[in-house]
Amino acid sequence: MAASAGAGAVIAAPDSRRWLWSVLAAALGLLTAGVSALEVYTPKEIFVANGTQGKLTCKFKSTSTTGGLTSVSWSFQPEGADTTVSFFHYSQGQVYLGNYPPFKDRISWAGDLDKKDASINIENMQFIHNGTYICDVKNPPDIVVQPGHIRLYVVEKENLPVFPVWVVVGIVTAVVLGLTLLISMILAVLYRRKNSKRDYTGCSTSESLSPVKQAPRKSPSDTEGLVKSLPSGSHQGPVIYAQLDHSGGHHSDKINKSESVVYADIRKN
């Protein structure tokens, strides 16, 4: 009986260990499912004309559906300051404004949580509104979030950029990429030309510049003249004439020279 009980204990140990691992895995799954990331998108910087309305755009992305627990908070860090001030909060369709004097009676809600939009408007912006604006969104269970930061500049109307900042950034990026591509293509062409010159094994410079003399071509009449005229004082061996007669007549020992016959001059030195 003792032996059987001991065997039962040995068999039960792996079962209990497997059960413990299952519980830990389930708990870890609940923790990771309960807290997920939420992404916030804002422009890096915007320019607003003095005395006009400025819109602070804030979009967010969440895997969870927005509802009564979704909230939006805006805070402000004045230019040159190290601390931030919360001046706006939105939750369950209600707007809660802070007591910060520079924003009194200037803030209005311009977003739509169903469209993942948490933007606000600021009326009659002044130079005191220069600084950094922070957009923070909570949408449980998506609560782990990196807030969006906007650097806002209030300037005179004549100092407003001709193009929006994002357009300027896009143009500069396109120009840099284009120049990089052009330089890469030029370097590739130069590299290929260099390799082609290195692999070429043709004639040398002196050989390529040496003129090539070709012997003049002789016509049948020139051959006949060569037979008639021989250099004076030179030793001449026997000359043999060969005549090809295509007329079909009888053979003759007499050589009749004509324009249609080619004569061969064979000399023996």
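Any Cβ shown, glycine's included, is placed from N, Cα and C.
Here Swiss-Prot flags 36-146 as domain 'Ig-like V-type'. Within the domain 'Ig-like V-type' (36-146), the DSSP-based counts of helix, strand and coil residues read 9 helix, 57 strand, 45 coil.
Swiss-Prot gives this note for the published mutagenesis Tyr241 to Phe: Significantly decreases phosphorylation. Complete loss of phosphorylation; when associated with F-263.
Among the mutagenesis experiments that Swiss-Prot reports, Tyr263 to Phe is described with the note: Significantly decreases phosphorylation. Complete loss of phosphorylation; when associated with F-241.
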Worksheet item: Over the domain 'Ig-like V-type' (36-146), what is the model's average pLDDT?
Response: 94
